[in-house]
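This report refers to the structure that appears directly beneath it.
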Amino acid sequence: MVKETKFYDILGVPVTATDVEIKKAYRKCALKYHPDKNPSEEAAEKFKEASAAYEILSDPEKRDIYDQFGEDGLSGAGGAGGFPGGGFGFGDDIFSQFFGAGGAQRPRGPQRGKDIKHEISASLEELYKGRTAKLALNKQILCKECEGRGGKKGAVKKCTSCNGQGIKFVTRQMGPMIQRFQTECDVCHGTGDIIDPKDRCKSCNGKKVENERKILEVHVEPGMKDGQRIVFKGEADQAPDVIPGDVVFIVSERPHKSFKRDGDDLVYEAEIDLLTAIAGGEFALEHVSGDWLKVGIVPGEVIAPGMRKVIEGKGMPIPKYGGYGNLIIKFTIKFPENHFTSEENLKKLEEILPPRIVPAIPKKATVDECVLADFDPAKYNRTRASRGGANYDSDEEEQGGEGVQCASQ
């Protein structure tokens, strides 16, 4: 048992109707009562009712709720909550699904215009400190002379050919299907109005709009991120009966030579010498704030290649919550050149540094004594190519793989 049968009765189908039967019933009602075919108020009301009924009964989830709880149950389940008031918004969408694009009349009431989007480029320093830019915008505004009418007061008449819609519909029947095509009115050229040439506004020549150049101050706030939007509400092009869209500036962060950004944090790759890495010392870096940071490494703390450390509060500003992110330091170690010191000094290093790790080789294993040679990518690419192998892309790949010369013992 269903709680209510109202929507079924409107479409003239039983409560056991299939989806196909409901669709056919709505199609029949839409053809009969659509405002473009039947302009009477009674037909308009019946079309709204049929559209609301089909909106519910064509959706399995909404239909199930309606069957169990009636219209009251739909108000809490994203349903219509009764018939929609005013206009033919969603009913027209359903109608167009059956009969092709252009089934609906032009939407009533003011429409929203398109947004105007621009990219604003900013360096990491500018995103840290903030920046204000003055940008010129060429936009369309309502004519000040005629206040957007296009002519003298009382001289603008509604186009009788399209009934002020600016569009016309052509209906064709192709077999059992009806197709409707929407075209621009050839009398008013889509404006919906007729203005006698002698009464046209001399400033805009009846176009109702004119061009204006406006300067906008764009504030890039400290801590803004790549892709963030700065919106000027209602500053896009104006047109009669149109709500102006927005002017939107999209922040584009330029790459930095020293820093990378990770959310509110900054990442910096610091190269230090081997002595500083193992015995402590200092290094310095120029921060995006413009200040220099002197960073100390405590003696006794060993910095390994690729190790990461953090300096708290030296990242990017955090706009919503205040404070700053962190500065993450990733270390690379600059090793000395070959033969940088004497054998005597190397022996002293042996006494200072932890003992060497002795390789563990099984007693009965066959041992080859090998010597490392410098790796030359060009040389080994030629060798591999002659064997049909792949080339090395860089000297960072497979380091030393074929740079070992062995002599059997």
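Note that Cβ sites are derived from N, Cα and C of the backbone, with glycine treated the same way.
With a 10 A radius on its CB, Ile116 (substrate binding site) counts 18 other CB atoms from all the protein chains. Marked as substrate binding site by Swiss-Prot: Ile116, Leu135, Ala136, Leu137, Ile215, Leu216, Val247, Val248, Phe249.
Just so you know, the Cβ of Cys146 (Zn(2+) 1 binding site) picks up 24 other Cβ atoms within 10 Å once every protein chain is counted. Swiss-Prot lists Cys143, Cys146, Cys201, Cys204 with the feature Zn(2+) 1 binding site.
Of all the Cβ atoms in the protein chains shown, 18 others lie within 10 Å of the Cβ of Cys159 (Zn(2+) 2 binding site). Look at Swiss-Prot and you will find Cys159, Cys162, Cys185, Cys188 tagged as Zn(2+) 2 binding site.
Residues or ranges marked as domain 'J' by Swiss-Prot: 4-72.
A coil conformation is recorded for Phe335 (mutagenesis position) in the three-state DSSP classification, outside any helix or strand. The Cβ of Phe335 (mutagenesis position) has Leu274 as same-chain neighbours under 8 Å, each 6 or more residues away in sequence. Annotation of the mutagenesis experiment Phe335 to Asp in Swiss-Prot: Prevents dimerization.
Checked against Cys188 (Zn(2+) 2 binding site) by C-alpha proximity, the binding-site residues Ile116, Cys143, Cys204 yield Cys204 as the nearest. Ranked by how many other Cβ atoms sit within 10 Å of their Cβ, the binding-site residues Ala136, Cys185, Cys204 place Ala136 at the bottom. Around Cys188 (Zn(2+) 2 binding site), taking its Cβ as the centre, 21 other Cβ atoms fall within 10 Å, counting all chains. On the 0 to 100 pLDDT scale, the domain 'J' (4-72) averages 85 in this prediction.
For Cys143 (Zn(2+) 1 binding site), the number of other Cβ atoms no farther than 10 Å from its own Cβ, over all displayed protein chains, is 22. A coil conformation is recorded for Cys159 (Zn(2+) 2 binding site) in the three-state DSSP classification, outside any helix or strand.
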